[in-house]
Amino acid sequence: MAGKSSLFKVILLGDGGVGKSSLMNRYVTNKFDTQLFHTIGVEFLNKDLEVDGHFVTMQIWDTAGQERFRSLRTPFYRGSDCCLLTFSVDDSQSFQNLSNWKKEFIYYADVKEPESFPFVILGNKIDISERQVSTEEAQAWCRDNGDYPYFETSAKDATNVAAAFEEAVRRVLATEDRSDHLIQTDTVNLHRKPKPSSSCC
């Protein structure tokens, strides 16, 4: 890949069994493994891509969703550029737990400005016909909790998987653009010669 590449850390959070590992593997390797076991602690994979002319290396972190693994996963939240909150559309409890996952991430990642941090919401397993969470419910949650982008995905058949991760990159880039603008307005030019000053002795 030509050109300078930025490294973005993206973390997948959500209940155990919602398909976080499958989503990561589908996106990075374009494979789906029906025998995938629950993650213990954390795992990550890298993916090089170009989004809107920006070359990016996305470091995707997959975390264990079970409560007993909390102490293993939370140290890895820091330094994340984007968080993909994930639930399964056939599991209403995993949807109800999104708020808890968001709070846990904000606390352990030490997010300074939660209202502007880029979250993307994924409703996974739309290939399953019996759903417990409607599209409208999920969209309403996203509107009420920060106007987050929402994608209904299937790691099994790859529906919207690439689109969701690419949107995560766009959100990070937009956040960086805002930060750069703020920084540029307050920078000090170290190369500018100081104005001569007069003093009386």
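Note that Cβ sites are derived from N, Cα and C of the backbone, with glycine treated the same way.
Here is what Swiss-Prot says about this protein:
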BINDING   17-22, Thr34, 38-39, Gly65, 124-125, Asp127, 155-156  GTP binding site
BINDING   Gly17, Gly19, Lys20, Ser21, Ser22, Asn124, Lys125, Asp127, Ala155, Lys156  GDP binding site
BINDING   Ser21, Thr39, Asp62  Mg(2+) binding site
MUTAGEN   Ile40 to Leu  Loss of interaction with HPS4; when associated with L-66
MUTAGEN   Ile40 to Arg  Loss of interaction with NDE1 and the dynein complex. Loss of localization to intracellular membrane vesicles
MUTAGEN   Glu43 to Ala  Decreased interaction with NDE1
MUTAGEN   Phe44 to Asp  Loss of interaction with NDE1 and the dynein complex. Loss of localization to intracellular membrane vesicles
MUTAGEN   Phe44 to Leu  Loss of interaction with HPS4; when associated with L-66
MUTAGEN   Asn46 to Ala, Ile, Ser, Thr or Val  Loss of interaction with NDE1
MUTAGEN   Trp61 to Asp  Loss of interaction with NDE1. No change in localization to intracellular membrane vesicles
MUTAGEN   Trp61 to Leu  Loss of interaction with HPS4; when associated with L-66
MUTAGEN   Gln66 to Leu  Loss of interaction with HPS4; when associated with L-40 or L-44 or L-61
MUTAGEN   Leu72 to Asp  Loss of interaction with NDE1 and the dynein complex. Loss of localization to intracellular membrane vesicles
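Annotated features taken from Swiss-Prot, shown on the structure.
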| residue | record | Cβ within 10 Å |
| --- | --- | --- |
| Gly19 | GTP binding site | 24 |
| Lys20 | GDP binding site | 30 |
| Ser21 | GTP binding site | 23 |
| Ser22 | GDP binding site | 22 |
| Thr34 | GTP binding site | 6 |
| Trp61 | mutagenesis position | 22 |
| Asp62 | Mg(2+) binding site | 22 |
| Leu72 | mutagenesis position | 15 |
| Lys125 | GDP binding site | 24 |
| Asp127 | GTP binding site | 14 |
Given that the record lists Gly17, Gly19, Lys20, Ser21, Ser22, Asn124, Lys125, Asp127, Ala155, Lys156 as binding GDP, what is the largest C-alpha to C-alpha distance among them, in Å?
16
How big is the gap, in Å, between the Cα of Trp61 (mutagenesis position) and that of Ser21 (GTP binding site), rounded to a whole number?
9
Could you check which of the recorded positions (Ser22, Thr34, Glu43, Asn46) sits closest to Asp62 (Mg(2+) binding site), going Cα to Cα?
Glu43
Packing count at Lys156 (GTP binding site) (other Cβ atoms within 10 Å of its Cβ):
17
Between Phe44 (mutagenesis position) and Gly19 (GTP binding site), how many Å separate their Cα atoms?
15
Give me the CA-CA distance between Leu72 (mutagenesis position) and Thr34 (GTP binding site), in Å, as a whole number.
25
For the C-alpha pair, I'd like the distance in angstrom between Thr34 (GTP binding site) and Ser22 (GDP binding site), rounded off.
9
